[in-house]
Amino acid sequence: MITHFRQAIEETLPWLSSFGADPAGGMTRLLYSPEWLETQQQFKKRMAASGLETRFDEVGNLYGRLNGTEYPQEVVLSGSHIDTVVNGGNLDGQFGALAAWLAIDWLKTQYGAPLRTVEVVAMAEEEGSRFPYVFWGSKNIFGLANPDDVRNICDAKGNSFVDAMKACGFTLPNAPLTPRQDIKAFVELHIEQGCVLESNGQSIGVVNAIVGQRRYTVTLNGESNHAGTTPMGYRRDTVYAFSRICHQSVEKAKRMGDPLVLTFGKVEPRPNTVNVVPGKTTFTIDCRHTDAAVLRDFTQQLENDMRAICDEMDIGIDIDLWMDEEPVPMNKELVATLTELCEREKLNYRVMHSGAGHDAQIFAPRVPTCMIFIPSINGISHNPAERTNITDLAEGVKTLALMLYQLAWQK
């Protein structure tokens, strides 16, 4: 089984990765670009040639379907997104779609038609790399995407969402799509995009939750002044205030420990010149945890600490909480089924959370959902150096195939 999947991956992954490949390495496959369209069209042809019924929905999500014999109205869905970040790797997203097809193709050959219908999905978009909108693919599956939210947006080059969509043969709907009611389970295989599995020598991650996230933009207002003539005790230095906030907050996060993570990712001092005390500094905060209450309490304390530091230093502060996403648990029964499968197959696995967002978080509140992680070498992703050992790739497809067998081929 592993040998079969290794060979299948070695043949199909370079093929699929050729669409949108950058000459200097990596991949760029943005929503409704020519590269995106070619990928979806070629993947559609390949799935059709293997015996699956293929179709696009109204926004470009691609499906490959194998009808069930006893419960054709019940769909077990597997796949991931087909788009990439700019100059990304060839595993994030697309390997989940490819793996679903390889797994279903093998199951069809071994066992014939399933009892329940199985479908591969290559979702149109997840990354938000071209337009300021994320999860366009999965949100449309459940009627969660409002066309008005994208009707007037453009990419960095001024191309409108609507025009890009039309160029690929799709038309923006006038209203949200009708939610699918036939999906009974969703299984997403994905690279970990972190270093936990590799660091522990494990090949499979059973995901039990996707972290909640809170993101802020914070602006500190002090006073710009001469760097040579303003004594230290008379300064309202916003970079100094930021440095105190950053140090204190990161130390608290370290004491809190896993799974809490805290990142000060973007810092913009003004006027940002060598001989002026910075009178304004804007920075971002990204905080994540699997427990909503812990995340809320930690960030509330962080806000209080920032205000206290600024009050002490006579610095004005504006705190904008612009993302507040709850943690998303995976389906307990599917997590248990997947864990039992790993035990039975004697796989080297761990139950873990996902520190990144995935399409599965759109599915999980609506249909039973689980995720399978495979290792990322050196924890690198969103990078041309994104890699996973071929044996781990094959182990992931095998695990997915066994899970789909239980869900669709057994009663």
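Backbone N, Cα and C define each Cβ position, glycine as well.
Positions annotated as Zn(2+) 1 binding site by Swiss-Prot, on the basis of experimental evidence: His81, Asp92, His190. Using a 10 Å radius centred on the Cβ of His81 (Zn(2+) 1 binding site) and all shown protein chains, the other Cβ atoms total 29. In the three-state DSSP scheme, His81 (Zn(2+) 1 binding site) is classed as strand.
Residues or ranges marked as Zn(2+) 2 binding site by Swiss-Prot: Asp92, Glu127, His382. Listed in sequence order, Thr84, Val85, His190, Ile191, Gln193, Ser381, His382, Glu386 are the same-chain residues at least 6 apart in sequence whose CB falls under 8 Å from the CB of Asp92 (Zn(2+) 1 binding site).
DSSP assigns Glu126 (mutagenesis position) to coil, not to a helix or a strand. A C-beta separation below 8 Å, combined with a sequence spacing of at least six in one chain, links Glu126 (mutagenesis position) to Ser80, His81, Asp83, Gly93, Val134, Phe135, Trp136, Gly137, Ser138, His358, Asp359. A mutagenesis experiment is reported in Swiss-Prot for this position, Glu126 to Ala, and the note states: Loss of amidohydrolase activity. Large movement of the catalytic domain into a closed conformation.
Per Swiss-Prot, the feature allantoate binding site maps to Arg215, Asn275, Arg288. Sequence-distant contacts of Arg288 (allantoate binding site), defined by Cβ-Cβ distance under 8 angstroms and a gap of at least six in the same chain, are Val211, Gly212, Gln213, Arg214, Pro259, Leu260, Val261, Leu295, Gly355. DSSP classifies Arg288 (allantoate binding site) as strand under the three-state reduction.
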Among all chains shown, work out which of the binding-site residues His190, Arg215, His382 has the most CB atoms within 10 A of its CB. His190
For Glu127 (Zn(2+) 2 binding site), write down the residues of its own chain that are at least 6 apart in sequence and whose Cβ falls under 8 Å from its Cβ; none is a fine answer. His81, Asp83, Thr84, Val85, Gly93, Val134
